[in-house]
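Swiss-Prot has this to say about the protein:
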- 7-39: domain 'LisH' (DOMAIN)
- D325 to H: Disruption of the microtubule skeleton during interphase, dispersal of the Golgi apparatus, and reduction of cellular F-actin content (MUTAGEN)
Amino acid sequence: MVLTSKQKEELNGSILDYFESSQYKSSFEEFKKETGTELDVKKKGLLEKKWTSVIRLQKKVLDLEAKVAQLEEELNSGGGRGGGRGRGKEDALPRPPEKHILTGHRNCINSVKFHPSFSLMVSASEDATIKVWDFESGEFERTLKGHTNAVQDIDFDKTGNLLASCSADLTIKLWDFQTYDCVKTLHGHDHNVSCVRFTPSGDQLISSSRDKTIKVWEAATGYCIKTLVGHEDWVRKITVSEDGSCIASCSNDQTIKTWNIVKGECLATYREHSHVVECLAFSTANIIDIPGSLLSTPEGKSKVKQGPGGNLVGQCGYLATGSRDKTIKIWELATGRCLATYIGHDNWVRAVRFHPCGKFLLSVGDDKTIRVWDIAQGRCIKTINEAHTHFISCLDFCLHNPHIATGGVDDVIKVWKLQ
């Protein structure tokens with residue numbers, strides 16, 4: 001590339017200024033003599049400015065190239081159903097960049113949860129606090145204080161008027177979300193309480209703990225009405241089926257169990273993971289038929305009562321589980337079979353959620369990625385790399401507004417718009 005006379009003059013002037021400002025006296029005099037260039041105050045710092053501009057432009061080019069590569073991957077990953085083409089609002093997926101980055105917690109984020117009706121969300125942190133945010137504006141609303149140790153999990157009842165939280169301080173707290181007052185503190189677990197979930201009716205609350213038990217509480221009174229025993233180690237997470245009849249739990253003992261809430265009995269135990277099972281989620285009612293599933297045929301649907309635990313667990317459909325073995329497994333509850341194993345995460349899988357449209361599963365993990373899995377194809381169709389600067393610990397869907405939220409060990413929450 002040949003420089004014009006004006007460009008040469010500008011370059012020589014900026015180099016001369018650089019020699020002078022860096023006190024390279026001999027180089028300054030020699031260069032000035034050879035080029036016949038004089039110092040010009042207008043060119044003060046010009047070389048440094050151009051250099052930093054080039055670096056910024058290089059970074060932008062690299063970012064754009066990465067985005068183009070990701071979009072090309074989406075377009076080539078299977079067309080309308082699983083790929084980037086033909087997707088409507090109901091099956092929109094998260095796309096970078098994030099809409100908001102919410103900062104304020106002083107330690108890692110353990111749980112995020114959207115309010116069922118309003119444009120509010122809550123976050124629970126190792127800093128022993130719960131924070132309330134407006135996820136549309138990205139504004140911080142308030143902090144709920146009461147726990148004396150890390151807040152491990154949070155959940156709303158169906159009305160959004162009651163918030164439950166659980167903590168490493170061995171307690172569960174119920175908060176009136178209209179006044180933000182703590183109205184009840186539940187005692188009963190003997191170790192870190194790691195997960196809490198309301199049943200769909202809101203009448204009962206389910207909790208799991210490092211004490212190896214699951215407890216069922218009466219929300220109105222705060223009384224423990226059942227204790228479910230069966231796991232041999234820390235019960236990490238629990239999830240409740242859409243009809244409220246069945247719960248599933250996962251544990252450090254590398255197993256998943258399903259339970260009859262009414263009878264307090266274990267219905268079935270699932271073993272295929274080779275490490276701690278960190279997370280799990282029941283499928284949505286509108287999930288697509290999974291290839292090889294008993295439920296994918298009319299005849300099979302009539303036979304669900306023959307599965308482990310009988311008709312009750314069979315009616316719950318499918319269960320997704322994520323593990324420290326870096327895999328996600330899809331289980332057919334009617335037969336107890338593992339239908340699919342998703343491989344792609346490079347570290348622990350920390351949270352899984354079925355997309356409300358029933359076609360996709362989303363996951364996050366310690367590899368700092370958000371991944372989208374096409375259930376019909378049984379493969380990852382989208383990856384958001386470096387979604388956080390540290391491990392991603394939690395994920396939630398907003399069911400009334402197309403957003404997801406993620407929380408990480410980097411102490412921040414990110415809100416992502418689905419599009």
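Residue numbers in this text run from 1 along the chain shown.
Here the Cβ of each residue, glycine as well, is placed from N, Cα and C on the backbone.
Unsubstituted: the structure retains its original residues.
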In the chain carrying D325 (mutagenesis position), residues 6 or more apart in sequence that have Cβ under 8 angstroms from it: H273, S274, H275
Taken over the domain 'LisH' (7-39), the model's mean pLDDT: 83
DSSP-derived helix, strand and coil totals, residue by residue, for the domain 'LisH' (7-39): 26 helix, 0 strand, 7 coil
